[in-house]
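Here Swiss-Prot notes a mutagenesis experiment, CYS3 to Ser, with the remark: No effect on sporulation, normal induction of trxCp1. For CYS11 to Ser, Swiss-Prot lists a mutagenesis experiment annotated as follows: No sporulation, constitutive expression of trxCp1, no binding of SigR. Here Swiss-Prot flags CYS11, HIS37, CYS41, CYS44 as Zn(2+) binding site. According to Swiss-Prot, the mutagenesis experiment CYS31 to Ser carries the annotation: No effect on sporulation, normal induction of trxCp1. The note that Swiss-Prot attaches to the published mutagenesis PHE38 to Ala is: No inhibition of SigR, no diamide induction of SigR. Record note (Swiss-Prot), mutagenesis GLU40 to Ala: Wild-type inhibition of SigR, more induction by diamide. The unchanged residue is displayed. Quoting Swiss-Prot on the mutagenesis of CYS41 to Ser: No sporulation, constitutive expression of trxCp1, no binding of SigR. Looking at Swiss-Prot, you'll find the mutagenesis PRO43 to Ala noted as follows: Decreases basal levels of SigR and its induction by diamide; may bind it more tightly. In Swiss-Prot, a mutagenesis experiment is listed as CYS44 to Ala, annotated with the note No inhibition of SigR, no diamide induction of SigR. As a published mutagenesis entry, LEU45 to Ala appears in Swiss-Prot alongside the note: Wild-type inhibition of SigR, more induction by diamide. While the structure shown retains the original residue, Swiss-Prot records the mutagenesis experiment CYS62 to Ser with this note: Reduced sporulation, normal induction of trxCp1, no binding of SigR.
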Amino acid sequence: MSCGEPHETDCSEILDHLYEFLDKEMPDSDCVKFEHHFEECSPCLEKYGLEQAVKKLVKRCCGQDDVPGDLRAKVMGRLDLIRSGQSVPEHDVAAAPSSSAPQES
């Protein structure tokens with residue numbers, strides 16, 4: 001996504017690192033670049049607002065559950081694959097079969 005306007009920091013870079021900004025996982029100097037970008041780019045600001053709302057909703061609904069570290073690492077790895085344009089292996093996308101599901105013979 002791009003608004004088509006030139007910016008000091010490109011829209012694609014902002015969107016690629018949006019969750020790092022939302023989660024406060026980036027240096028202050030980078031945060032300043034993001035804030036400046038949002039001041040001049042309404043499409044990115046809108047996307048930021050939407051993702052911020054989703055994050056708050058998830059926290060409110062699921063905030064009491066601890067996420068295992070290995071699950072977080074796996075999800076972040078998959079997000080990195082997606083952001084880099086690589087495809088996620090099909091076996092990682094499909095739901096694992098339930099133990100109560102009937103077995104085919």
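Heads up, the Cβ atoms here are built off N, Cα and C, so glycines get one too.
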From the mutagenesis positions CYS3, CYS44, CYS62, pick the residue whose C-alpha lies nearest to the C-alpha of PHE38 (mutagenesis position).
CYS44
What recorded positions in the list CYS11, CYS31, HIS37, CYS62 lie within 10 angstroms of CYS44 (mutagenesis position), counting C-alpha atoms?
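Of everything listed, what lies within 10 Å of CYS44 (mutagenesis position) (Cα to Cα) is CYS11, HIS37.
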About how far apart, in whole Å, are the alpha carbons (Cα) of HIS37 (Zn(2+) binding site) and CYS11 (mutagenesis position)?
8
Please report the number of other Cβ atoms within 10 Å of the Cβ of CYS44 (mutagenesis position).
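CYS44 (mutagenesis position): 22 neighbouring Cβ atoms within 10 Å.
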With a radius of 8 angstroms around the mean position of the C-beta atoms of CYS11, HIS37, CYS41, CYS44, what other residues of the same chain does the Zn(2+) site pick up?
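So the additional residues around the site are CYS3, HIS7, THR9, ASP10, ILE14, LEU15, PHE38, GLU40, PRO43, LEU45.
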Rounded to the nearest angstrom, how far is the Cα of CYS31 (mutagenesis position) from the Cα of PRO43 (mutagenesis position)?
18
